[in-house]
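Database features, via Swiss-Prot:
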- CYS120: active site, S-palmitoyl cysteine intermediate (ACT_SITE)
- 90-140: domain 'DHHC' (DOMAIN)
- LEU91 to Phe: No effect on protein-cysteine S-palmitoyltransferase activity. No effect on localization to the cis-Golgi network (MUTAGEN)
- CYS95 to Ser: Loss of protein-cysteine S-palmitoyltransferase activity. Decreased localization to the cis-Golgi network. Relocalized to the endoplasmic reticulum (MUTAGEN)
- CYS106 to Ser: Loss of protein-cysteine S-palmitoyltransferase activity. Decreased localization to the cis-Golgi network. Relocalized to the endoplasmic reticulum (MUTAGEN)
- CYS120 to Ser: Loss of protein-cysteine S-palmitoyltransferase activity. Decreased localization to the cis-Golgi network. Relocalized to the endoplasmic reticulum (MUTAGEN)
Amino acid sequence: MGLRIHFVVDPHGWCCMGLIVFVWLYNIVIIPKIVLFPHYEEGHIPGILIIIFYGISIFCLVALVRASLTDPGRLPENPKIPHAERELWELCNKCNLMRPKRSHHCSRCGHCVRRMDHHCPWINNCVGEDNHWLFLQLCFYTELLTCYALMFSFCHYYYFLPLKKRNLDLFVVRHELAIMRLAAFMGITMLVGITGLFYTQLIGIITDTTSIEKMSNCCEEISRPRKPWQQTFSEVFGTRWKILWFIPFRQRQPLRVPYHFANHV
């Protein structure tokens, strides 16, 4: 199933996403320029570490772009409701359209989204049934890339041997300390924020509960898993092959699951 393009016109979301792209570009340029390539040239680190760094960076960027542009599960104006599932649908009191239960109307986007988790300004898009898996990959690779960059920043000053060849004519070399301090500040800030977000997302999937459902307290026991964790993750990622859960380049094939909780509606 191909991914439908979904573009949200929201200046606030553009600014938030632009900030994320800036942090990504800053680290993808500064860390290799100051740390990776100089230490590789002097034999302090193997080249595979540079390949891994760029690999994680590419996966992170692909997940960001696809999570931002993929239709999260917007409902059509005249959906075809299977006769056997009519009791699982309800009328939205904001847009007056029929929708599956567990859908939610996003006031910022102006339409209902299937199994909507929340609207995320950092990707300028809703997180719903069709792009939740990409959002999880974005959280994972952002955290991995941040840890990788912070680790090399620490090793650059406290573990690696001092560099013998330094071109002081380069701007990044003359102002290395200030540049690396800014990179460390952004990295620590990003790591703290993304760790909390990633944790809540994982708990939500394990308990089969969206963020909106948690906030509205519509579930009696949101902390008790109602399905095996392998099943809930497979439903989100659209495959039971765990290795594919980490690949942002593929297309998601949704598993046939109902849009409701057994005891939540």
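Glycine too: its Cβ is placed from the backbone N, Cα and C atoms.
Sequence features, as recorded in Swiss-Prot, placed on the structure.
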residue: LEU91; record: mutagenesis position; CB count, 10 Å: 10
residue: CYS95; record: mutagenesis position; CB count, 10 Å: 14
residue: CYS106; record: mutagenesis position; CB count, 10 Å: 21
residue: CYS120; record: mutagenesis position; CB count, 10 Å: 21
In DSSP terms, the domain 'DHHC' (90-140) comprises 9 helix, 17 strand, 25 coil
Among the mutagenesis positions listed here (LEU91, CYS95, CYS106), which has the Cα closest to the Cα of CYS120 (mutagenesis position)? CYS106
Can you tell me the mean pLDDT for the domain 'DHHC' (90-140)? 90
